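S.K.: My structure is below; once you've seen it, I'll send some questions.
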Amino acid sequence: MSSLSNASHLMEDVQGIRKAQRADGTATVMAIGTAHPPHIFPQDTYADFYFRATNSEHKVELKKKFDRICKKTMIGKRYFNYDEEFLKKYPNITSFDEPSLNDRQDICVPGVPALGAEAAVKAIAEWGRPKSEITHLVFCTSCGVDMPSADFQCAKLLGLRTNVNKYCVYMQGCYAGGTVMRYAKDLAENNRGARVLVVCAELTIIGLRGPNESHLDNAIGNSLFGDGAAALIVGSDPIIGVEKPMFEIVCAKQTVIPNSEDVIHLHMREAGLMFYMSKDSPETISNNVEACLVDVFKSVGMTPPEDWNSLFWIPHPGGRAILDQVEAKLKLRPEKFRATRTVLWDCGNMVSACVLYILDEMRRKSADEGLETYGEGLEWGVLLGFGPGMTVETILLHSLPLM
């Protein structure tokens, strides 16, 4: 055989291998699980708890301001992995800027994978197949950076097989719920038979601190963020009668908004994670979101809808002002953000886990109301993540009929 024909034969072999390795269908969400830590704090009394727990009750005017901030958030309650008795052991954490990173790490490093594993157990149970069939694990968090990392610890807690392909997404912030869905799509579609366990877990104690008159950004963060974890099972070519496909991940794209790096940024210091947010963040997001939407539709050869109300919506609830301005910019009816506002009210902003919670809320409500699809009876929708950078994750979803 000549060298030319031999090379051609090898190329055919490579192409055949490549084709055999890839799935036939689109990546699909097949199961969802969520988990909370045990301590529930009503938002209308959170200022009392926060100023008492941080030994700041003498800051009367600042407390009044913080209470007003809390009551404007449209949050009803939040969950945390700490209570007042727990925080008494850590006066360095409840101060504003005392060195406390070691203690925060000691709490988060075991706590994050443990909470994530709780959500994963629920997702695996709903999926209905043995955990030994999980081929990939994508774990996401913005706290508890360590080695071996949180993906390793979560896999160990779950008893996943030792050759699971693991990925850890650290320190991406609020847009990362979209990031992990983008990763899951690529993994599921490029590995035939893959079943990807996606886990997002967040603990706010990495950035909890006492109030300071000169740093209201952190006060705003303390009024918004809550603890939580969520998990998905994602795979292509679902097994009929065994797996329950809900949402197809048709397209996933990331966009960085130019000249917006200083709008939202966080920095890890000896005193924990410091939070900075410009008052321009709602306007920055709302002015750029439509371009991201148009891009994701055009990238798959679809014409963007003339009326954005024809879609179902899963935007990350960065805060009330962000939702209000995006809703106004896109001329959306108030009910379009119902699932997002429900999760914001029930749980606060849980960073990367939020959009997965909203996906769960939407599919459950759709089933309860007897609608035709998991996406509020609609066929097409979008999931949006917003976070530091400013970075936007735009996910085009196709909702399947309710089973």
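Just so it is clear, glycine is given a Cβ too, placed from its N, Cα and C backbone atoms.
For C174, the entry in Swiss-Prot reads active site. For G207 to W, Swiss-Prot lists a mutagenesis experiment annotated as follows: Turns into an tetraketide synthase. For G207 to M, Swiss-Prot lists a mutagenesis experiment annotated as follows: Turns into an unnatural pentaketide synthase. The annotation that Swiss-Prot gives for the mutagenesis experiment G207 to L or F reads: Turns into a pentaketide synthase that mediates production of the pentaketide 2,7-dihydroxy-5-methylchromone. As a published mutagenesis entry, G207 to A appears in Swiss-Prot alongside the note: Turns into a heptaketide synthase. A mutagenesis experiment is reported in Swiss-Prot for this position, G207 to T, and the note states: Turns into a hexaketide synthase. Summarising the annotation, Swiss-Prot assigns CoA binding site to S281, G318, G319, R320, A321 and lists similarity to another entry as the type of evidence.
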S.K.: Can you give the largest Cα to Cα distance in Å, as a whole number, for the residues S281, G318, G319, R320, A321 that bind CoA in the record?
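M.R.: If we measure all Cα pairs in S281, G318, G319, R320, A321, the largest is 12 Å.
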S.K.: List the residues of the same chain that sit at least 6 positions away from R320 (CoA binding site) in sequence and have their Cβ under 8 Å from its Cβ, in sequence order, or write 'none'.
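M.R.: Expected: K72, T73, M74, L344.
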S.K.: Looking only at Cβ atoms, how many others are within 10 Å of the one on G318 (CoA binding site)?
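M.R.: Excluding its own Cβ, G318 (CoA binding site) sees 26 Cβ atoms within 10 Å.
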S.K.: Sort A321 (CoA binding site) into helix, strand or coil using the DSSP assignment.
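M.R.: DSSP call for A321 (CoA binding site): helix.
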S.K.: What whole-number Å value do you get for the CA-CA distance of A321 (CoA binding site) and C174 (active site)?
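M.R.: For A321 (CoA binding site) versus C174 (active site), the Cα atoms are 15 Å apart.
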S.K.: Are there residues of the same chain, six or more positions away from S281 (CoA binding site), whose CB falls under 8 angstroms from its CB, and which are they?
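M.R.: Long-range Cβ contacts: V263, I264, G318, A321, I322, M390.
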S.K.: Specify the secondary structure state of C174 (active site) as given by DSSP, simplified to three classes.
M.R.: helix
S.K.: What does DSSP say about S281 (CoA binding site): helix, strand or coil?
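M.R.: Reduced to three states, the DSSP call for S281 (CoA binding site) is helix.
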S.K.: Around the recorded CoA site, report the further residues of that chain (criterion: Cβ within 8 Å of the mean position of the Cβ atoms of S281, G318, G319, R320, A321; site residues excluded), sequence-ordered.
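M.R.: Everything else in range on the chain: P282, P317, I322, L323, D324, Q325.
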S.K.: CB neighbours of C174 (active site) within 10 A?
M.R.: 30
S.K.: Rounded to an integer, what is the Cα-Cα distance in Å between G319 (CoA binding site) and C174 (active site)?
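M.R.: Here the two Cα atoms are 11 Å apart.
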S.K.: Have a look around A321 (CoA binding site) and count the other CB atoms within 10 A of its CB, chains all included.
M.R.: 17
S.K.: Near the Cβ of G207 (mutagenesis position), how many other Cβ atoms are there if near means within 10 Å?
M.R.: 21
S.K.: Measure from the CA atom of G207 (mutagenesis position) to the CA atom of the residue listed as 'active site' and give the result in Å, rounded to a whole number.
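M.R.: Distance (Cα to Cα, whole Å): 14 Å.
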